[in-house]
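A short worksheet on the structure shown next.
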Amino acid sequence: MDHEEIPSTPSTPATTPGTPGAPLFGGFEGKRNGHNGRYTPKSLLKSCKCFSVDNEWALEDGRLPPVTCSLPPPNVSLYRKLGAEFVGTLILIFAGTATAIVNQKTDGAETLIGCAASAGLAVMIVILSTGHISGAHLNPAVTIAFAALKHFPWKHVPVYIGAQVMASVSAAFALKAVFEPTMSGGVTVPTVGLSQAFALEFIISFNLMFVVTAVATDTRAVGELAGIAVGATVMLNILIAGPATSASMNPVRTLGPAIAANNYRAIWVYLTAPILGALIGAGTYTIVKLPEEDEAPKERRSFRR
């Protein structure tokens, strides 16, 4: 019976992705059988402290009982988290900035849709590949907003932001070495007035953080599709504000290329508006989401965590 695969009843672990110190984009991971790498009834139950695997009767009907016990958060060291955050941010900044540079160099061959798709896909693949390790913040505004709402420990905020800034600068200088002297195409500068640029960056950062908070901290949101949902939001925001502000939404998307190109025009807009928008967006979702004690909706949902 140890090696027989038996489907389990869906459940919600007590350790949610929003728990301080736990990955923000993560899911259930039980222990696997050492011989074939498959989940077995006993390996699943052993990960839960509220079941005794000595009672074989619990498995005789061919299904596992509902699992409602607490699951310990993954034991990931801070160094691994920072490494994953650095690599993830590096990929994001390199992809988004490189597409903008190539678009300028080729007289618009990438098009606005291409730039939006590049950034959105980069966000999606990084969340899917590193979210279970570091939470895949990739953005100081996201880190600060999560910390403000107690979804992330404040003591880790400086080192997370440090990793993000280092990744941004590294990506920018790598691109400068490749594309010099066309590095200016990757710098986010507004083509509208400063007040309009600030408003647009605030709004699109609000949009982004509202969605991120939903999929990362609410177990009733479509957590398995977090990468797709956040990537699609980034694409939408670039289509909205790309021609006007370059749609930064991220202080390090602006900071690294600005340093590499020595172009700090209107940089204060891109360092302040995304953080304020993220704080308000995260707070707004926290206010409007269903209370934890509410009953689940009676109608069936297409996706569940």
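Note that Cβ sites are derived from N, Cα and C of the backbone, with glycine treated the same way.
Where Swiss-Prot documents Ala119 to Trp as a mutagenesis experiment, the accompanying text is: 6-fold increase in water transport activity, but impaired in urea transport. Here the Cβ of Ala119 (mutagenesis position) has 27 other Cβ atoms within 10 Å, regardless of which shown protein chain they belong to.
The Cβ of Val252 (mutagenesis position) has Thr89, Ile93, Asn139, Pro140, Gln164, Val165, Ala167, Ser168 as same-chain neighbours under 8 Å, each 6 or more residues away in sequence. DSSP assigns Val252 (mutagenesis position) to a helix in the three-state reduction. One mutagenesis experiment named in Swiss-Prot is Val252 to Ala, and its note says No effect.
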